[in-house]
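Noted in Swiss-Prot for the protein shown:
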type: BINDING; residues: Y126; note: pheophytin a binding site
type: BINDING; residues: D170, E189, H332, E333, D342, A344; note: [CaMn4O5] cluster binding site
type: BINDING; residues: H198; note: chlorophyll a binding site
type: MUTAGEN; residues: F211 to S; note: Az-V; herbicide resistance
type: BINDING; residues: H215, S264, F265; note: quinone binding site
type: MUTAGEN; residues: A251 to V; note: Az-V; herbicide resistance
type: MUTAGEN; residues: S264 to A; note: DCMU-IIA/B; herbicide resistance
type: MUTAGEN; residues: N266 to D; note: IoxIIA; herbicide resistance
type: MUTAGEN; residues: N266 to T; note: IoxI; herbicide resistance
Amino acid sequence: MTTTLQQRESASLWEQFCQWVTSTNNRIYVGWFGTLMIPTLLTATTCFIIAFIAAPPVDIDGIREPVAGSLLYGNNIISGAVVPSSNAIGLHFYPIWEAASLDEWLYNGGPYQLVVFQFLIGIFCYMGRQWELSYRLGMRPWICVAYSAPVSARTAVFLIYPIGQGSFSDGMPLGISGTFNFMIVFQAEHNILMHPFHMLGVAGVFGGSLFSAMHGSLVTSSLVRETTEVESQNYGYKFGQEEETYNIVAAHGYFGRLIFQYASFNNSRSLHFFLGAWPVIGIWFTAMGVSTMAFNLNGFNFNQSILDSQGRVIGTWADVLNRANIGFEVMHERNAHNFPLDLASGEQAPVALTAPAING
């Protein structure tokens, strides 16, 4: 008997690279989206850390009054931020090579654009990588669909809103207090609290938290005991076991009696789809709300107060909200504007055009 051995041709470096990138046997899956995700997220993270620590003040309003955001210029972890690029730059793409010098690039807030653009590309690729890994493993694509909710929210805040407002200086600062400042100014200029899409987003986030807590507590309370009373119930679960780890019938019966029968799911698959869909849809609506308000399609306003038959104002919550918004707007960009538009567009006050004659 004769055995013939044929030497296998060695794969090229490109083929080896392709096999490594798409292999699901790696400890961490890379994927084709990962080849772009890894460098962009590393770039964004590195630039953010350096800018947060040591970036010089930025002329955010374009009026030659720089605002310091880094730690070395007097801020702490709470007040520090990567300050958005200058209003003098507007929506222009502002990479390092567009500036006359590195100092000019830093003064005009170039690091903000670098971090934001690299970060957005990175999270887009992360979402694509989730789909890619699901496809390789034969899974359904709902993981990347769920992740599209925070991706759409970040895109609305960092890209769509500055485009609608005409300048990246209106983007959200990359810091804790900068985030809150952005929220307050957004309320002042767009009345987001009175926008129905924001209300749906609040229902999605808080409702999702409630449903998650309810589900986790119900499951934990109806675990099937596989251990003695002196051992933790967690030891009764073996990874990959075929048996149910909790009694869904008991959980269904408890919740159905606690509220009413049809408030409880009797199908585990529909239950978990609901738990995933509720917050995702809510955050989608919030992202759509921010994207529409970016072009000044704002929340409901009740600027006309309710008057009685004598013409006196009947105070309502809308009046309180309007005064708060005007107060926020007065504090915002106080050196760039004299008055917010709500105050500047009121009735004109009579002024003296000629000086009175003084006879001494």
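A Cβ is built for glycine as well, from the same backbone N, Cα and C atoms used for every other residue.
If you look for the noted substitutions, you won't find them, since the model keeps the original residues.
Features recorded in Swiss-Prot, as mapped to the structure shown.
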residue: Y126; record: pheophytin a binding site; Cβ contacts under 8 Å, 6 or more apart: F33, M37, L41, Y147
residue: D170; record: [CaMn4O5] cluster binding site; Cβ contacts under 8 Å, 6 or more apart: P84, Y161, P162
residue: E189; record: [CaMn4O5] cluster binding site; Cβ contacts under 8 Å, 6 or more apart: N298, E329, H332
residue: H198; record: chlorophyll a binding site; Cβ contacts under 8 Å, 6 or more apart: I192, F285, T286, G289, G299
residue: H215; record: quinone binding site; Cβ contacts under 8 Å, 6 or more apart: L271, L275
residue: A251; record: mutagenesis position; Cβ contacts under 8 Å, 6 or more apart: L218, V219, S221, S222, S264
residue: F265; record: quinone binding site; Cβ contacts under 8 Å, 6 or more apart: H252, L271, F274
residue: N266; record: mutagenesis position; Cβ contacts under 8 Å, 6 or more apart: I248, H252
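With a cut-off of 8 Å between CB atoms and residues at least 6 apart in sequence, the same chain places F274, L275, W278 near F211 (mutagenesis position), listed in sequence order. Taking the mean position of the Cβ atoms of H215, S264, F265 as the quinone site, the remaining residues of that chain whose Cβ falls within 8 Å of it are M214, L218, A251, H252, F255, L271. The binding residues for quinone are recorded as H215, S264, F265; their greatest pairwise CA distance is 11 Å.
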